[in-house]
Amino acid sequence: MRLWKAVVVTLAFMSVDICVTTAIYVFSHLDRSLLEDIRHFNIFDSVLDLWAACLYRSCLLLGATIGVAKNSALGPRRLRASWLVITLVCLFVGIYAMVKLLLFSEVRRPIRDPWFWALFVWTYISLGASFLLWWLLSTVRPGTQALEPGAATEAEGFPGSGRPPPEQASGATLQKLLSYTKPDVAFLVAASFFLIVAALGETFLPYYTGRAIDGIVIQKSMDQFSTAVVIVCLLAIGSSFAAGIRGGIFTLIFARLNIRLRNCLFRSLVSQETSFFDENRTGDLISRLTSDTTMVSDLVSQNINVFLRNTVKVTGVVVFMFSLSWQLSLVTFMGFPIIMMVSNIYGKYYKRLSKEVQNALARASNTAEETISAMKTVRSFANEEEEAEVYLRKLQQVYKLNRKEAAAYMYYVWGSGLTLLVVQVSILYYGGHLVISGQMTSGNLIAFIIYEFVLGDCMESVGSVYSGLMQGVGAAEKVFEFIDRQPTMVHDGSLAPDHLEGRVDFENVTFTYRTRPHTQVLQNVSFSLSPGKVTALVGPSGSGKSSCVNILENFYPLEGGRVLLDGKPISAYDHKYLHRVISLVSQEPVLFARSITDNISYGLPTVPFEMVVEAAQKANAHGFIMELQDGYSTETGEKGAQLSGGQKQRVAMARALVRNPPVLILDEATSALDAESEYLIQQAIHGNLQKHTVLIIAHRLSTVEHAHLIVVLDKGRVVQQGTHQQLLAQGGLYAKLVQRQMLGLQPAADFTAGHNEPVANGSHKA
């Protein structure tokens, strides 16, 4: 809001507030002057103190207005920082007005003074307006012309207001979370019905308990006592039955919510671009998918159930409390604003802690996942104890945050518990006074005390609900952060021709990984893959060979240049079609915890078993598969753990061949095979794939030398192209690599794909 509007509105209200309060005070004290009222002030009879409270809040608003007017940049920030001050002032004045009403009721029974009621009502209207005006002044936009020059420069660096406040963000997250329950509207209606029935039944129990006591103590009638007891029994049975149904339905609703959330999150994750998985660790993503979604559904289901139940109960309890004694009801409600404020402060702090705990748990989960998935490596270095220590340190970080949560909860229980104790003692004392003075019966007092305990339990539950909801909302924000994330690389191509020759052209390709923005992996790389020909990529480790494979698979966007498939950019092809016509067999193939048949036919909707067997035979996998106990139905285990390295590579080769792909990529695909198996695979490549485009990355000379074209890469550039004999005749890098390998002077890594280029979850190959 603009500065001048906020100032005018605030000053106008202050004038109206002072005039109205003063007029009411004057008309209510026509029989004595102001000085006489001050000299002989009587708290039971005078409203001078309420008039003074009006002047005090007007002074606060005037000071806030001047501060914002003199410095429209820093002033609103200071007002936001002093929210607690205005809250406490309004809270104190509101409670004092209730006390004033009770004091007046002791000397004027009933209170029929219209001026007192006018001032009492106006006090609460003015308090609400003062609170809103304080908020209005705190929202004056920085940069609005101020009365004092230089104020804007003083506030440089003031944070923008584009981000919604935490309360608004939490409310939006909760609303979004509940929107996922729309398919269960019928269940929600049924659960709400039984919730209302159960809550109303529980609400009537204290009332009829009081009737039973009055039947004994006052009427001394066994009939009235028996009738009240029967009603209490029926109410208890009915409410228990309804509560059971309510709980069961709510549990079902939020179990369905959990499934829905996990499904949406998983679908969002698998649709992200490949670089997303380079930047986010697997353990963090798994933590979001498992622990966070479970926490969201469990906490939200439990707390919404409790919140709705207690809201209905509070409504009924308040009605009965006022019907029994409005004076005791006012005493009761004096303490609840304090409890609500304490709950609000605690809830905000707990929400922040909850986010930190979830992040710490995700880091611990990532450490555990990394260690367990690489257990053979850990054991080969005898590093079990050190890994356990690392995991323990991560858990200790979680424990430190848990201690903060425990301390915060302890202080919250102290504050709310002491406030409730003060309220209960006040009710007991003042209620005894009302019974002795004949203003209420002993049965009504006992019923009221029971209602007060019920109300206290409800408010305590609502307080814990708030902290629980904040914890659930904190986890939900992280879940929705991934659900709502739009991939930066969208696979929206639509080309899916019936016939594809398989010609691939790299034209001046320049490429940089997002995780290494200052390092160009490929620089103006150009070469072609021809149909029916085998092309080999050769070069030292880190030269960019596997990056070419990643680009051909359309895993990453290009920085410059383009990659064409049959003359069309690969990004123009349909995602499923592209990966059906281009098949990759990597050095470390990944098999899924499924049968061998399912692994070979992975990604294809329907594949005849005969085609699976034929592909396995071409990959020299059929023999060992038939030797397994369950043959093609054998479960490969997690990541193919039940198979040897060579067996996994042959199954992966069969998975690629079953597609009969126009373009086949072999990235170190025979590195784990023995000489005989490699020979058979080579025969399959050169003998059965004449009409296919084959790209090979290999370190063995026997694999490379038979290629129709060899492309030599060095430091991201193409330095040589030609056949094996041509490149040897030219000399240069290729000849050096061959010579060193033949003489045993260079490790085989010279011809490898290099293990520094990005693959999933942050490991890089170059």
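If you go along the chain as it appears here, the first residue is 1 and each next one adds 1.
In case you wondered, yes, glycine gets a Cβ from its N, Cα and C as well.
Keep in mind that this structure shows the original residues, not the substituted ones.
Swiss-Prot annotations:
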MUTAGEN   ASP45 to Lys  Loss of lysosomal localization; when assosiated with K-49. Loss of lysosomal localization; when assosiated with K-49 and D-100. Does not affect peptide transport activity; when assosiated with K-49 and D-100
MUTAGEN   ASP49 to Lys  Loss of lysosomal localization; when assosiated with K-45. Loss of lysosomal localization; when assosiated with K-45 and D-100. Does not affect peptide transport activity; when assosiated with K-45 and D-100
MUTAGEN   LYS100 to Ala  Decreases lysosomal localization. Loss of lysosomal localization; when associated with A-57
DOMAIN    188-471  domain 'ABC transmembrane type-1'
DOMAIN    504-740  domain 'ABC transporter'
BINDING   GLY539, PRO540, SER541, GLY542, SER543, GLY544, LYS545, SER546  ATP binding site
MUTAGEN   LYS545 to Ala  Loss of peptide transport activity; whena ssociated with A-699
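For GLY539 (ATP binding site), the nearest neighbour among the mutagenesis positions ASP45, ASP49, LYS100, LYS545, judged by Cα separation, is LYS545. Proximity to LYS100 (mutagenesis position), judged by a C-alpha distance within 10 Å, picks out ASP45 from the recorded positions ASP45, PRO540, GLY542, SER543, LYS545, SER546. By a simple count of nearby Cβ atoms, those within 10 Å, the most crowded of the mutagenesis positions LYS100, LYS545 is LYS545. Look at SER546 (ATP binding site): DSSP puts it in a helix.
Here the binding-site residues are PRO540, GLY542, GLY544; the one with the fewest Cβ atoms within 10 Å of its Cβ is PRO540.
Closest to ASP49 (mutagenesis position) by Cα-Cα distance, out of the binding-site residues PRO540, SER541, SER546, is SER546. For the recorded positions ASP45, ASP49, SER541, the ranking by surrounding Cβ atoms (within 10 Å, all protein chains) places SER541 first. In this structure the alpha carbons, written CA, of GLY544 (ATP binding site) and ASP45 (mutagenesis position) are 91 Å apart. A simple way to gauge crowding: the CB of SER546 (ATP binding site) has 28 other CB atoms within 10 angstroms, across all the protein chains here.
Cα distances from ASP45 (mutagenesis position) to the recorded positions PRO540, SER541, GLY542, SER543, LYS545 are smallest for GLY542.
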